[in-house]
Amino acid sequence: MGDSRDLCPHLDSIGEVTKEDLLLKSKGTCQSCGVTGPNLWACLQVACPYVGCGESFADHSTIHAQAKKHNLTVNLTTFRLWCYACEKEVFLEQRLAAPLLGSSSKFSEQDSPPPSHPLKAVPIAVADEGESESEDDDLKPRGLTGMKNLGNSCYMNAALQALSNCPPLTQFFLECGGLVRTDKKPALCKSYQKLVSEVWHKKRPSYVVPTSLSHGIKLVNPMFRGYAQQDTQEFLRCLMDQLHEELKEPVVATVALTEARDSDSSDTDEKREGDRSPSEDEFLSCDSSSDRGEGDGQGRGGGSSQAETELLIPDEAGRAISEKERMKDRKFSWGQQRTNSEQVDEDADVDTAMAALDDQPAEAQPPSPRSSSPCRTPEPDNDAHLRSSSRPCSPVHHHEGHAKLSSSPPRASPVRMAPSYVLKKAQVLSAGSRRRKEQRYRSVISDIFDGSILSLVQCLTCDRVSTTVETFQDLSLPIPGKEDLAKLHSAIYQNVPAKPGACGDSYAAQGWLAFIVEYIRRFVVSCTPSWFWGPVVTLEDCLAAFFAADELKGDNMYSCERCKKLRNGVKYCKVLRLPEILCIHLKRFRHEVMYSFKINSHVSFPLEGLDLRPFLAKECTSQITTYDLLSVICHHGTAGSGHYIAYCQNVINGQWYEFDDQYVTEVHETVVQNAEGYVLFYRKSSEEAMRERQQVVSLAAMREPSLLRFYVSREWLNKFNTFAEPGPITNQTFLCSHGGIPPHKYHYIDDLVVILPQNVWEHLYNRFGGGPAVNHLYVCSICQVEIEALAKRRRIEIDTFIKLNKAFQAEESPGVIYCISMQWFREWEAFVKGKDNEPPGPIDNSRIAQVKGSGHVQLKQGADYGQISEETWTYLNSLYGGGPEIAIRQSVAQPLGPENLHGEQKIEAETRAV
């Protein structure tokens, strides 16, 4: 990497080229075919003014270089240099670094040889968000692309437009396209990536047809098949769940990885060790127990002042282009589960007085098994407050008895607990999870949208307090009525918890007479100005209603584990971890047994400065608590029919636009404020994050020559460019637990990393912590050995099973038949066939066995089991252990008399201790 042999000897042939010259040429055309940009290439040979097209067209730039023997050329969009003679990307800094490298032979010898393919310093630009796009005035603004209605698909179009205008997600799909890899069908992430690229392309069409994504979502969830109108919130949940499933990656054990890197690192500065933030495996969160299972990066490259720098870090205003033509690489070939996890809760048995409880934040109880909300009682509608358990999140970890929370600024201290109670680890893992290694997953979806809620419930009889941490991806908020508002405001003014049932009782089951009265009242209300009926409902009121304390009494009493009976209780909930983008769903639709209706009440929501500080738990470590509105989805019509549109703020020019299927119209912000919001997307706002990016831009512009360059995760750099709180540097996305590159990632490692100069790396490392520091990439030999050993193990196990099962099938009358649980067998089969990386736990026949009155175990009637031979059972049991052993033994009894000449076949189930 730093070897002088890697230096391009042709850099001296570059003539004097100014930034203004390059910008002027970028507005021109190919001198051979007349095609316009982007991605024109300018020859850098002295006194050569040629500008040619790239591989996207006829590639006249290459033809010119080969004919004229002009070796160096620069991309007029990305300002990256390519040498045809060396067949690699080159950097102007190498001319400055050459004397230093030449005088440091010791360093050159120690440096590792370059990899088999050139690794690129990726141009990701960070510029001032306030800069105008004057250099691209001749181009239409990006992201203003409509979507054709495919037949009652406005619910999908509005949701996609709202997501498309979430910069962290869009920037990921535009700038980190190499990370969008999946072997899972229907590869919805690929369809979404293609759609985002079309919507945000500089030469965008007036509208696109999202056929591929529509077809994919119908394969995932049959509910969306046909042409019936659907709920946009259900579509959002289903889409994001599937994107997470396809993009999820196992979380590497950070502690082991840090130790592995530290053992090889030349920098052991104790100060840096103290500055490191808690790693990602210290997040405190768990799965939601929701029963609802399914539910900008826009590129601008030309105008950066760092046109000749090795590192251009893109900004959230979208001035960096997506890397479709990153370099002219003729040498390199591109060849080569958050599963349905068990619930993991944080429960605590705590004796505390009500007086002490009053001093604590209001936190709530875990939901009942059929509840879709951590803080509300079940309601007969189609809404869910928390995400489905099909999307696990960052798991619960404990170190020395203290639960730690990750924070964005570097900090390593354990979380500050509330004085009246202490969280303790609950033993609620299922039998399978105890026996099988727990695997944790994360994805860009969970990084952006996942938050967590701390729920607390107290028994009013014994004062037992239990806590649960649950992950949410959206908050479904009730819309309080006039009476509810009075109760909420009264509780606020008196500084006491709101009266329980503030928003639940008003929507209780209604009789026919009550229904008619309610229907007439709602019709009259909809025709009467809101000022006539009372105060306007605000989004803060909806949040207060959601987080208000609830009494558990009557039919909703709390089942106390200490009292062993139903008791009256109180439940609270607070936000434990704020998401980068907060999705809020207003519960406008009510679906009762005999009818449905829509709540048309106007809910006032802020465009800027939504503050969630009043709803945070004391343990919350999020430093930024204010949010600005990104987009809002609106529904016009009734509960039975209607139309969806979206209002979104364009990240480039800050203007608001209405997206109505294929029509996009600029609107004033007052139109947005008066809209009847249904789903709202808010983004964390931080001036400090913008200043931090500007500081990194300044450091990159200094172009200080250095002996070392560092590799950083491209995905984390995208977080730095678009997140208000990016968190610690997470190089674990391209490293294994041993500190090397996993063999299966090495062939596309340049898609996973970005090269940073030393001064930029040191600034980011000192500011955010994390890591580990990486300035040498190598394939992990330990992982390679493990992969080979795993493949050998799989081959031996499956070959042995096939051999034993073939012999078993050849037996006409086996003396004994062993039973094995098909659930366990399917897990083992997935492992040996390579569909699952984790081997199954011990054999678990408990699902197919039942105990007789005498204590013996027999096969359960109707059980899901398979029949195997004694030899096969012995072989599998020797590898995995477990049980119980269930054998159906066949024996022929002695004849009882002449009338029974053929004997009697007796079949009994036997159980042996394992």
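Here the Cβ of each residue, glycine as well, is placed from N, Cα and C on the backbone.
Noted in Swiss-Prot for the protein shown:
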- CYS154: active site, nucleophile (ACT_SITE)
- CYS30, CYS33, CYS53, HIS60: Zn(2+) 2 binding site (BINDING)
- 145-685: domain 'USP' (DOMAIN)
- 789-892: domain 'DUSP 2' (DOMAIN)
- CYS154 to Ser: Abolishes deubiquitinating activity. Does not inhibit lysosomal trafficking of ADRB2; when associated with Q-643 (MUTAGEN)
- HIS643 to Gln: Abolishes deubiquitinating activity. Does not inhibit lysosomal trafficking of ADRB2; when associated with S-154 (MUTAGEN)
Discussion item. Please list the DSSP helix, strand and coil residue counts for the domain 'DUSP 2' (789-892).
Written reply: 44 helix, 28 strand, 32 coil
Worksheet item: For the recorded positions HIS60, HIS643, which Cβ has the most other Cβ atoms within 10 Å, all shown protein chains included?
Response: HIS60
Worksheet item: Given CYS33 (Zn(2+) 2 binding site) and HIS643 (mutagenesis position), what distance in Å do their CA atoms have, once rounded to a whole number?
Response: 47
Worksheet item: At the level of the C-alpha atoms, what whole-angstrom distance separates HIS643 (mutagenesis position) and CYS154 (mutagenesis position)?
Response: 7
Worksheet item: In the structure shown, which of the recorded positions CYS30, CYS33, CYS53, CYS154 has the fewest Cβ neighbours within 10 Å?
Response: CYS33
Worksheet entry | Integer mean pLDDT for the domain 'USP' (145-685) | 69
Worksheet entry | CYS154 (mutagenesis position) and CYS53 (Zn(2+) 2 binding site), distance between Cα atoms, whole Å | 39
Discussion item. To the nearest Å, how far is the Cα of HIS60 (Zn(2+) 2 binding site) from the Cα of CYS154 (mutagenesis position)?
Written reply: 44
Practice prompt. Reduce the DSSP letter at HIS60 (Zn(2+) 2 binding site) to three states and note it down.
Written response: helix
Worksheet entry | Per DSSP, three-state class assigned to HIS643 (mutagenesis position) | strand
Discussion item. I want the residues beyond CYS30, CYS33, CYS53, HIS60 whose C-beta is within 8 angstroms of the mean position of the Zn(2+) 2 site's C-beta atoms, in chain order.
Written reply: THR29, GLN31, SER32, GLY34, VAL35, LEU40, GLY52, PHE57, ALA58, ASP59, SER61
Worksheet item: Quick one: what's DSSP say for CYS30 (Zn(2+) 2 binding site), helix, strand or coil?
Response: coil
Item to complete: Looking only at C-alpha atoms, tell me how far CYS30 (Zn(2+) 2 binding site) is from CYS154 (mutagenesis position), rounded to the nearest Å.
Response: 41
Response to the item:
CYS154 (mutagenesis position), DSSP three-state class -> helix
